[in-house]
Amino acid sequence: MPSPTVTSPQVAVNDIGSSEDFLAAIDKTIKYFNDGDIVEGTIVKVDRDEVLLDIGYKTEGVIPARELSIKHDVDPNEVVSVGDEVEALVLTKEDKEGRLILSKKRAQYERAWGTIEALKEKDEAVKGTVIEVVKGGLILDIGLRGFLPASLVEMRRVRDLQPYIGKEIEAKIIELDKNRNNVVLSRRAWLEQTQSEVRSEFLNNLQKGTIRKGVVSSIVNFGAFVDLGGVDGLVHVSELSWKHIDHPSEVVQVGDEVTVEVLDVDMDRERVSLSLKATQEDPWRHFARTHAIGQIVPGKVTKLVPFGAFVRVEEGIEGLVHISELAERHVEVPDQVVAVGDDAMVKVIDIDLERRRISLSLKQANEDYTEEFDPAKYGMADSYDEQGNYIFPEGFDAETNEWLEGFEKQRAEWEARYAEAERRHKMHTAQMEKFAAAEAAGRGADDQSSASSAPSEKTAGGSLASDAQLAALREKLAGSA
């Protein structure tokens, strides 16, 4: 039985149309473009020197590594990966080797120019990433290379630009020239614009008398500027401290965190006046709060005037010892009793807060001196209830004469005050002994020069103590000799 004949299937040309239709169908699968056109494609290969891009052309396009990014000397693998969809500009349809040469960065450049020009027209900011530090400034990737001069990076000149690498920042476009491929940016202009808006809103919400925290941003001869959070206010040198200072650096340094009070907000001039000392207790009020009339305090003679001597009793606090309060005897001039720089225990006889004056007495302090230590005279005033009973310190058990557990802080504070009062009594004792010795020496000299000297002349040596006190002190000195 003969085998069946196998015949190949026949396909008529008419099944796919005419030959013209066939060529047209093939033609539709091939993209046609010219130099300078922007095409889209898929990354199919990434090499060290180049990247291959499938754009549906008869051959794959080649993007040289230098045409991948506006950054210099980049690794292609850091820019693209296989499978990425990208745009590229046709540089050459066919080079000497017959390759289609493309540029990714040029495509970005062309697209970016349109965006940049539109932003410039609207006076809007552009956002980009800092990719390089060059001579004179920074290079930003804004789709093309934008130059940001160092003088326009911040409100103040920045010396070290390296920390900006990799940061995304906004800037205004101040110069644009496509023919020269020149784009100049200014972050300072953007900061001025945005900060002006923020400043206006901030100032509207800033009320006189409010307490704010800030950071010292700069120091000048006439004061210190404090950043309150985007807005700087001035603390005039007279508002930095209750005491006299010659320069702001005596009180604050750049970077210091401070608490200030708002003294004034000038909306028209957009200026804020601040005070540092207003947030601190007035030393005069502090002195008045912690000292009582009649208390004996240590001080140092700072100045002599015809009518008395000024004595500093605390930092920034000076009181006057009137010439009549220097000694029991008549004093012609203050330097007969004290000299500038002398330590002196003086008695507080008046505090005038309104006039900021303190009256002191050296004479009364010495009259009140007793060898027996009385803490109340030196700052530890006794407290009594309405029935006249002594009020013991908090945490002290009067029955056992012991401090209770849990009151260690109160005990430490009380003992510190007691120790300070005791120290002052010792200073007072030393002062009395010193002048007793001086009086004794002065009287001995007078006895040798004139046996008939008048009593007033016998005291010409400058005693600071009464006769009774001097007698008691002479006995003490004689007993310890």
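Using the three backbone atoms N, Cα and C, a Cβ is placed for every residue, glycine included.
For all the noted positions, this structure keeps the original residue and models no substitution.
Since this is a predicted model, take the numbers as computed values, not measurements.
Swiss-Prot lists 36-105 with the feature domain 'S1 motif 1', giving sequence analysis as the kind of evidence.
According to Swiss-Prot, the feature domain 'S1 motif 2' maps to 123-188.
For 209-277, the entry in Swiss-Prot reads domain 'S1 motif 3'.
Summarised by DSSP class, the composition of the domain 'S1 motif 4' (294-363) is 8 helix, 38 strand, 24 coil. As annotated by Swiss-Prot, domain 'S1 motif 4' applies to 294-363.
Swiss-Prot gives this note for the published mutagenesis Lys303 to Ala: 2.5-fold decrease in binding of POA, decreased binding of tmRNA (expressed as residues 285-481). Neighbours of Lys303 (mutagenesis position), defined as other CB atoms within 10 A of its CB across all chains, total 13.
Around Phe307 (mutagenesis position), a 10 Å sphere centred on its CB holds 11 further CB atoms from the protein chains shown. While the structure shown retains the original residue, Swiss-Prot records the mutagenesis experiment Phe307 to Ala with this note: 2.5-fold decrease in binding of POA, decreased binding of tmRNA (expressed as residues 285-481).
Swiss-Prot documents Phe310 to Gly as a published mutagenesis change and attaches the note 3-fold decrease in binding of POA, decreased binding of tmRNA (expressed as residues 285-481). Cβ neighbours of Phe310 (mutagenesis position) (same chain, under 8 Å, six or more residues apart in sequence): Val301, Thr302, Lys303, Leu304, Glu318, Gly319, Leu320, Val321.
For the published mutagenesis Arg357 to Ala, Swiss-Prot gives the following note: 2.7-fold decrease in binding of POA, decreased binding of tmRNA (expressed as residues 285-481). Every protein chain shown contributes to the tally, and the Cβ of Arg357 (mutagenesis position) ends up with 13 other Cβ atoms within 10 Å.
Counting Cβ pairs under 8 Å to the domain 'S1 motif 4' (294-363), the stretch among 36-105, 123-188, 209-277 with the most such contacts is 209-277. Using DSSP to sort the residues of the domain 'S1 motif 1' (36-105) gives these counts of helix, strand and coil: 9 helix, 30 strand, 31 coil.
With DSSP classes pooled into helix, strand and coil, the tally for the domain 'S1 motif 2' (123-188) is 8 helix, 35 strand, 23 coil.
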